[in-house]
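**Student:** According to Swiss-Prot:
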ACT_SITE  His139  active site
MUTAGEN   Gly154 to Ala  4-fold reduction in kinase activity and loss of phosphorylase activity; 8-fold reduction in ATP affinity
BINDING   Gly154, Arg155, Ser156, Gly157, Ile158, Gly159, Lys160, Ser161  ATP binding site
MUTAGEN   Ser156 to Thr  4-fold reduction in kinase activity and loss of phosphorylase activity
MUTAGEN   Gly157 to Ala  4-fold reduction in kinase activity and strongly reduced phosphorylase activity
MUTAGEN   Gly159 to Ala  Loss of both kinase and phosphorylase activities; no ATP binding
BINDING   Ser161, Glu202  Mg(2+) binding site
MUTAGEN   Glu162 to Asp  Kinase activity not affected and loss of phosphorylase activity
MUTAGEN   Arg204 to Lys  Kinase activity not affected and strongly reduced phosphorylase activity; ATP binding not affected
ACT_SITE  Arg245  active site
Amino acid sequence: MKKLLVKELIEQFQDCVNLIDGHTNTSNVIRVPGLKRVVFEMLGLFSSQIGSVAILGKREFGFLSQKTLVEQQQILHNLLKLNPPAIILTKSFTDPTVLLQVNQTYQVPILKTDFFSTELSFTVETYINEQFATVAQIHGVLLEVFGVGVLLTGRSGIGKSECALDLINKNHLFVGDDAIEIYRLGNRLFGRAQEVAKKFMEIRGLGIINVERFYGLQITKQRTEIQLMVNLLSLEKQTTVTFERLGTELKKQRLLGVDLSFYEIPISPGRKTSEIIESAVIDFKLKHSGYNSALDFIENQKAILKRKKDES
């Protein structure tokens, strides 16, 4: 079973999350992803243990503010006795005095942040969900081209890294080379480099290079959403693959249960593979915006044939 310690969460967000109580229990285990709103638990309607981090924000503070001191204490006892691994107080939860008093019995780690609930969802909750996500490892290179996460695949030695280097020289962003960790959040896939290989790339004939040192911090990225998969194939060695000639529809490749848009690009000496990949990304974006070059071409041909027929 995957797990995350509260102290690991605190360390990850030490610049924006402060531990204000429960210092002895930061080894508590977070067993469930996400952040949990706990109004029903505060009302005593649920009695099962809480495995995820609880969040108290504007809604919960407003609810407590309408109660007497004794009622507030009982409500907070209802929550704390369910032993959540930690509780995060948002910026809107402005007065934790009663909570800290009741927590003397339970010593649940209480974290305070200047984030609102929405900001916590995009930062802390996303991080927690990533730790619990199913992770697959795939051999390839991950970049961000024109804002689109592109996973380059292909057999070893076909030139993925060299193609990626060309794209980096065109100011596209580098995420990782060789062993890419891919994880699913909802119906979206994200990718990152393995920790040991982060920032590094192997170029045959040159060796290992540190992309961040060579090209600067601005050219690297920690992770990206994978929207497009491009498989490089040797044109000389392919006898079974029928390559797309018109491109009326986007192919799909399933990865971790998510269908990714997929291109197969033949490579051979003299072909500018990096420019073809840039064109593939533009084609992908245009198709998603509703424009299809192949269909436009077909309609144009039909119009020409019709005009010639009418003239004859």
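In case you wondered, yes, glycine gets a Cβ from its N, Cα and C as well.
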**Student:** Between His139 (active site) and Ser156 (mutagenesis position), what C-alpha distance do you get in Å?
**Tutor:** 9
**Student:** Starting from the Cβ centroid of Gly154, Arg155, Ser156, Gly157, Ile158, Gly159, Lys160, Ser161, which together make up the recorded ATP site, report each further residue of the same chain whose Cβ lies within 8 Å of that point, ordered by sequence.
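**Tutor:** The surrounding set, listed in chain order, is Leu232.
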**Student:** If I take the Cα of Gly154 (mutagenesis position) as reference, which of the binding-site residues Lys160, Ser161, Glu202 has the closest Cα?
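**Tutor:** Smallest Cα separation from Gly154 (mutagenesis position) among Lys160, Ser161, Glu202: Lys160.
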**Student:** Is any of the recorded positions Arg155, Ser156, Glu202 within 10 Å of Glu162 (mutagenesis position) (Cα-Cα), and if so, which, in sequence order?
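**Tutor:** Within 10 Å Cα-Cα: Glu202.
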**Student:** Just counting, how many other CB atoms are there within 10 A of the CB of Arg204 (mutagenesis position)?
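**Tutor:** For Arg204 (mutagenesis position), the count of other Cβ atoms within 10 Å is 9.
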**Student:** Counting other Cβ atoms within 10 Å, pick out the least crowded of the mutagenesis positions Gly154, Gly157, Gly159.
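**Tutor:** It is Gly157 that, of the mutagenesis positions Gly154, Gly157, Gly159, has the fewest other Cβ atoms within 10 Å.
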**Student:** Can you tell which of Arg155, Lys160 has the most other C-beta atoms within 10 Å, given these are the binding-site residues?
**Tutor:** Lys160
**Student:** Let me make sure I understand the structure: which of the recorded positions listed (Glu162, Glu202) has the fewest other Cβ atoms within 10 A of its Cβ?
**Tutor:** Glu202
**Student:** What does DSSP call Lys160 (ATP binding site) in the simple three-state scheme?
**Tutor:** helix
**Student:** Whole-number Å only: compute the distance from the Cα of Gly157 (mutagenesis position) to the Cα of Arg204 (mutagenesis position).
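**Tutor:** Here the two Cα atoms lie 8 Å apart.
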**Student:** How many neighbouring Cβ atoms, not counting its own, are there within 10 Å of the Cβ of Ser161 (ATP binding site)?
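**Tutor:** I count 20 other Cβ atoms within 10 Å of it.
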**Student:** If we check Cα distances from Arg204 (mutagenesis position), which of the binding-site residues Arg155, Ile158, Lys160, Ser161 wins as closest?
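**Tutor:** Comparing Cα positions, the closest of these binding-site residues turns out to be Ser161.
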**Student:** May I ask you to report the DSSP-based helix, strand or coil state of His139 (active site)?
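**Tutor:** Assignment for His139 (active site) reads strand.
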